[in-house]
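*Asks:* Here it is, the structure in full.
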Amino acid sequence: MNKNIRKIITSTVLAAMTISVLPSNLVVFATDGITENFYEIYPKPQEISYSGGEFQISDEINIVYDDGIDTYTKKRVDEVLEASNLEATVSNEIVPGKTNFLVGINESGGVVDNYFNKNIPHDESFFDEKMDANIVSVKDGVIGVIGEDTDSAFYGVTTLKHVFNQLEEGNKIQSFRADDYAEVAHRGFIEGYYGNPWSNEDRAELMKFGGDYKLNQYVFAPKDDPYHNSKWRDLYPEEKLSEIKKLAQVGNETKNRYVYALHPFMNNPVRFDTEENYQNDLGVIKAKFTQLLENDVRQFAILADDASAPAQGASMYVKLLTDLTRWLEEQQSTYPDLKTDLMFCPSDYYGNGSSAQLKELNKAEDNVSIVMTGGRIWGEVDENFANNFMNNISTEGHPGRAPFFWINWPCSDNSKQHLIMGGNDTFLHPGVDPSKIDGIVLNPMQQAEANKSALFAIADYAWNIWDNKEEADENWNDSFKYMDHGTAEETNSSLALREISKHMINQNMDGRVRPLQESVELAPKLEAFKQKYDSGASIKEDALELIAEFTNLQKAADYYKNNPGNERTRDQIIYWLNCWEDTMDAAIGYLKSAIAIEEGDDEAAWANYSEAQGAFEKSKTYGFHYVDHTEYAEVGVQHIVPFIKSMGQNLSVVIGSIVDPNRIIATYISNRQDAPTGNPDNIFDNNASTELVYKNPNRIDVGTYVGVKYSNPITLNNVEFLMGANSNPNDTMQKAKIQYTVDGREWIDLEEGVEYTMPGAIKVENLDLKVRGVRLIATEARENTWLGVRDINVNKKEDSNSGVEFNPSLIRSESWQVYEGNEANLLDGDDNTGVWYKTLNGDTSLAGEFIGLDLGKEIKLDGIRFVIGKNGGGSSDKWNKFKLEYSLDNESWTTIKEYDKTGAPAGKDVIEESFETPISAKYIRLTNMENINKWLTFSEFAIISDELENAGNKENVYTNTELDLLSLAKEDVTKLIPTDDISLNHGEYIGVKLNRIKDLSNINLEISNDTGLKLQSSMNGVEWTEITDKNTLEDGRYVRLINTSNEAVNFNLTKFEVNSNEVYEPSLVDAYVGDDGAKKAVDGDLKTRVKFLGAPSTGDTIVYDLGQEILVDNLKYVVLDTEVDHVRDGKIQLSLDGETWTDAITIGDGVENGVDDMFSTPLKNGYKHGNQSGGIVPIDSAYVEGDNLNQKARYVRILFTAPYRHRWTVINELMINNGEYISTVNDPTYISNPIEERGFAPSNLRDGNLTTSYKPNTNNGEISEGSITYRLSEKTDVRKVTIVQSGSSISNAKVMARVGDGSENVTDQWVQLGTLSNSLNEFINRDYNNIYEIKIEWTDVAPNIYEIITLNQEFEFPVNDSLKAKYDELINLSGDEYTLSSFETLKEALNEAKSILDDSNSSQKKIDKALEKLNKAEERLDLRATDFEDFNKVLTLGNSLVEEEYTAESWALFSEVLEAANEANKNKADYTQDQINQIVIDLDASIKALVKETPEVDKTNLGELINQGKSLLDESVEGFNVGEYHKGAKDGLTVEINKAEEVFNKEDATEEEINLAKESLEGAIARFNSLLIEESTGDFNGNGKIDIGDLAMVSKNIGSTTNTSLDLNKDGSIDEYEISFINHRILN
């Protein structure tokens, strides 16, 4: 085909904004070297050529139709002409003198067919070989279309519709010819998504849109239509039929036909068990189809997706389809336009053709299209898939057929929050062989109008498959014009829509779908900004550039919101348009905050941060209905939103220090741009076995640094850098030095002139420096190396609270290299993480190689636990023969045990040894005993030591004595180590301080003497309660034993244990095999999943601890609906104690499934589809459930009742009570009523992170009031409380405090501190010694609270004495003496000062600013003017002057001064004497500068006279003949005209000059007129003729100057001129 394409790039700028747009590419074709204005036609014609000519379309058109052209095609012609306001009549012949519009069918023998045969050369095979073939010819006043049939002709007319939409004024049309056809037979879209169904208006509009671009199928398969699926056996009621009929008629009219899809396989499916049942069910389908045929439906489809295949096999599909084909063929006699093509979607719709089902289905007749999704649910139109499918599906005698692609794009079922506004070349691959495609339908979004860009793409692609990505991009770029207003014209609205759509493309899904790229131009700018921000460099200019970008996007969204080309589109995407506004406010606000931080403006930094935070929260509130719940719009999900989140997180550190001045946050910094392996938290964990390793690039440049920055200055006493990777200590800098910063920007060398070579461990002490950061920076480059960072320790304390230190580190053979994993995995307590080592010596591990632990000091060991091998890659890379050894000096080793694992299966080997007599060791290792040709894998190393376990520390000891006590703490118990010979004096105590306030369950206390001792508990260390019953306890953090007697008490402490009730996160207890992330099964996220890495056997179990006792009413086991690793036979059971189990769910029949079940999906094994869960389970998932269980449980397990050797086990979620949120912590520090929302825990109130928050669960607004209480457990001497809430939802909640002075005899009380009326709320407490609890009570508006900050003695109470003194000094001033404006400024400052003085919560900064403002207002007080004598005189004079008497220029200056003077006169009380005096000087000067106006003269007559003279010159000729003028006559007149023009053009010409010029010119004109030659001119002797006598008279007077009667040319003398004139007259 001819695809000689030229692109014309145009760019349009929005009138109301600046929008950066992609080029608008127009498809044009060059012929014969002629350049014309070519038409933009979609879908692109296969061949088009322009002849270079054009013609005018006549006002009235003559239309000629061949027989066979249907009414729908004729109606399309009418639409085309009416749109251009053209009238037409229909005739049977071409009419000369008119534009003829011809529409015909090839080989019809009609007028149009004959015209094309005679005038438009073409090959008849073109119509036989091509689909939907048509030719459009425009030339010589004839606009002609001929098609293979009426549908093809319709497509040709549709081509002309796009041409006519581009006609210029005057209706001129270019001459061209288009030979066109479709490359794919079936082109359209299917309503098969799971969201809200479209309205009939939506459906009709999309069918019309598709018809404009030659789509030919809309497949009706909405999930909510019961007659399509659940009630497929029932006929439609009449009211539903009328709706279907209307849509069918729209489909017939647009040729985008309504295809009715029936799903008879999911609910009460078609029966194939007996012929009688089958025939009965076939009859049901025929009756249904007959009903629809009678209502204009002309095409059908059968769906079997997401349903079980017939038990009798896939041949039943073929049987049904064949019988339906026969029946449809029979019906064609009644309905000639009925299509017998049958779409069929099998249950294996995401297969690759290799299944027995699809091979059998390939035996169906050729009219059957086999619908496939491209090899996976979110598949693509891909030639590789098509080739594989066709090859796999073929069997002997049945060659493979091309797939009919069902493409789930732009479907957003699994990305409901987003609009999918792009992805052309991702889902529709360029260059695919069209013979490999039977058809394509897109499955769109529930937002009908938003699909038009994708429908525009499939229309273009399926008609004329794109050759390359550029064509796909061009289509995307142009689509928004047609989506917005349906023509090729670019408008502000289409530009705006395209601009925001650039950033609404990505699906934000998992690996099951190829991610679509959005924000392509913006993303690199965002990344560059983040890197620059992280580096600490100035970001102001970059931030301003990004603000411009985001403002542009915000304006684009706003423009489209208010100026849509299509209001339906605007209304359907309004949630996203609104979201754009707030999302951009958030981005802009964060950037402005960053700028303010750089400029040191704390108030602006907080204000912008708070507004941004509120805007971002608000952006998540634009909810739209989705089936049975609300979803919330999100834009810019791939790059913009992550950028906003990143900025919010980064800024929160700095803003946090503004909100809480005493808060110090450490942040790891580096200018490496690659993502390291490991977690940045590893840097500060004081554990050298954890690390970060930078690998790409594998070099270290000069200037590369790693370090730490602080939100506020700290005192740096010592710093330690542990560099190099654990796998290779040489992965460090070649040379480096340490630097510190005081201001966060400028870096200073810590040790002048000191450099470290190949630093491994560096420590510098005794510094005593105030710093904001410290770093290690490379001073010399190093190639071929990674960069490892193990720890950065600042102000590390060498002393320890613990009785025994334990800091193990890894030891191993140095020749090994880490191939996969992180060595920190060996010490993380998780058997499912590990390391894979590459061995040297020809991939051989030599005898004597080892791996183990350096315990750091001699420790008594009671046991060891080593896990050799791992699951997954390298699972068989293990030693066969090895031994366990220990040593005290790393030289002399003692063997504990030898092992022979020869023949052991792949996977993990757990080595566990217990020692009856503890072993004292500092080193312990495994050592290889034979050479083995393998790499090596290890998963976990651990020791068991009662000495360590019971060593204790001082962290939880609570005492006011010098006793050497030690404590031990676990989550649910805190205790003191037994101690003898304790002596307590009066008021002394011993006890424990728990890690937080706890729900105390009981206390175990055993002492030898309790005389005079009392046991007490407290939540806060101030208020104490005596404990009388150790099993009935209040919440508390402190428990103490205090001597209340007056005598010393001596005793031995045998037991002091405080127990608490705790709940935990769900966790794995046990499983039959290892896994790749057990927590994912109980994390509440159905997108994550755990795989247990082995096939189950009968009796195998997977056991989870729910973390607490739960009343389970509903239990679901959820997996993806495509998951082949699902449980086939098993029971899911519940237990309260982990011993006694009750069945909740039964799966399968307990009989092992065969190998043929290996690729079966959950639905085929009896699971329910997600769409049956009422929105609880996603529609891409399947589940089994137990309902109405009403059982208390702590444990849940899967018990396998039959083996399945061919698959492992996957769990996406074990869902309790339909995903109901259950808190996984029992923390009485907070009391939330109602309970919080998931992810908004009360602990967020005190986590120091301004990006996390607490939010109560109002059950979608049903709960309208509540409270949250924060109980302080220490530092109750609070001076200031700061509460930060979301700026987007100001709650105005009451802030209450329970206060007291700490005295035993004084009762506490609740007082109100204030209300949450702002985003940042500050409350100062001067009146109470202690605040024990803070309670926030809300009504109507539930708060979203980021942080509660309390400040104690470090907060200095604001001092307002100076402000009050200045206020008192100025408040009584009288305004009579001062100018009004200066005194008004003072009043404003006084009012502000009073407001601040009256507000007990005013900060020092506010007080200081108010004082500064008051002082400035006082300084600027101006005394009023009193002397106006001169002012009045000069003003009176000025007002008396008349404007007309002076020049405009001088008056303009004067009038400005006069206006100012008059203004001063009106407001004399607002002027100082100096100002009045200056006005007098200025006004007097401007009066003196006035220039008198010269009277204007009238030049009209002179001008007219000049024009008269010029006319005479133009009309006259000099010569000797009658009617001519004497020679030289013009010269005299010309001279005078020039003189007159000089005067006329002189701006300051006087009236006298004008009159003189006029008189001179009048005389010149009179003289000129007197020189006109008449018949008698020269007849001096009066004889009535010119003769010799006249010549004699002239000759006689030659030289005379007095005889004027003979002077013909009036030059003052008789000369040769008169002789020549007389001679000429005599001779002629």
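Glycine residues also receive a Cβ, built from the backbone N, Cα and C atoms like all the rest.
Annotated active site, proton donor per Swiss-Prot: D306, in sequence order. Annotation comment: Swiss-Prot describes 185-466 as domain 'GH84'. Residues annotated as domain 'F5/8 type C' in Swiss-Prot, with sequence analysis given as evidence: 781-953. Sequence annotations record features per position, and here Swiss-Prot assigns domain 'Dockerin' to 1573-1628 based on sequence analysis. Swiss-Prot documents G147 to A as a naturally occurring variant and attaches the note In strain: CPN50. Swiss-Prot documents V250 to M as a naturally occurring variant and attaches the note In strain: CPN50. Under natural variants, Swiss-Prot gives A548 to E with this note: In strain: CPN50.
In the displayed structure, how are the listed features positioned relative to their neighbours?
*Replies:* According to its DSSP assignment, D306 (active site, proton donor) is coil. Listed in sequence order, the residues of the same chain lying 6 or more apart from D306 (active site, proton donor) and placing their CB within less than 8 Å of its CB are M266, S347, D1121, L1163, H1169, N1171.
In the three-state DSSP scheme, G147 (variant position) falls into the strand class. Using a 10 Å radius centred on the Cβ of G147 (variant position) and all shown protein chains, the other Cβ atoms total 30.
The DSSP secondary structure for V250 (variant position) is helix. Using a 10 Å Cβ-Cβ cutoff, V250 (variant position) registers 22 neighbours.
A sphere of 10 angstroms centred on the C-beta of A548 (variant position) encloses 13 other C-beta atoms. Look at A548 (variant position): DSSP puts it in a helix.
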*Asks:* Counting by DSSP secondary structure, give me helix, strand and coil numbers for the domain 'Dockerin' (1573-1628).
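*Replies:* The domain 'Dockerin' (1573-1628) comes out at 24 helix, 0 strand, 32 coil.
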*Asks:* What is the average pLDDT across the domain 'GH84' (185-466)?
*Replies:* 94
*Asks:* Can you tell me the CA-to-CA distance separating G147 (variant position) and V250 (variant position), as a whole number of Å?
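*Replies:* Cα-Cα, rounded: 22 Å.
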*Asks:* In angstrom units, rounded to an integer, how far apart are the Cα atoms of V250 (variant position) and A548 (variant position)?
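*Replies:* Computed Cα spacing between V250 (variant position) and A548 (variant position) is 46 Å.
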